[in-house]
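J.: So Swiss-Prot lists the following for this protein:
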- 4-59: domain 'TIL' (DOMAIN)
- Lys25 to Asn: In inhibitor 2 and inhibitor 4 (VARIANT)
- Thr40 to Ser: In inhibitor 2 and inhibitor 4 (VARIANT)
- Lys65 to Glu: In inhibitor 3 (VARIANT)
Amino acid sequence: RKPCGKNEVWTECTGCELKCGQDEKTPCALMCRPPSCECTPGRGMRRTHDGKCVPVSECPRKMPK
């Protein structure tokens, strides 16, 4: 397995990882996905568009239209 990056943990039964822009209430099917590194659960982390795990406060801001 590949080493996990900053703010990631190896998880045998991964769930739905939240991405920047998604909130805690985003629906998720309760099923295991293949083992992989995921953003540290329960710590308010989100996956950015370029694959990094960052705190919600560091998610890129959407530009107004």
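Please read every residue number as a count from 1 along the shown chain.
Just so you know, glycine gets a Cβ as well, placed from its N, Cα and C.
Substitutions noted, but not modelled.
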J.: Could you give the Cα-Cα distance between Thr40 (variant position) and Lys25 (variant position), in whole Å?
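T.: Answer for this pair: 17 Å between alpha carbons.
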J.: Please work out the mean pLDDT for the residues of the domain 'TIL' (4-59).
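T.: So the average pLDDT across the domain 'TIL' (4-59) works out to 89.
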J.: So if I draw a 10 Å sphere around the Cβ of Thr40 (variant position), how many other Cβ atoms end up inside it?
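T.: Result for Thr40 (variant position): 16 neighbouring Cβ atoms inside 10 Å.
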J.: Could you find out if DSSP has Lys25 (variant position) as helix, strand or coil?
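T.: Going by the DSSP assignment, Lys25 (variant position) belongs to neither helix nor strand, so it counts as coil.
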J.: Taking the Cβ of Lys25 (variant position) as the centre, how many other Cβ atoms fall within a 10 Å radius?
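T.: Step by step: centre on the Cβ of Lys25 (variant position), count other Cβ atoms within 10 Å, giving 6.
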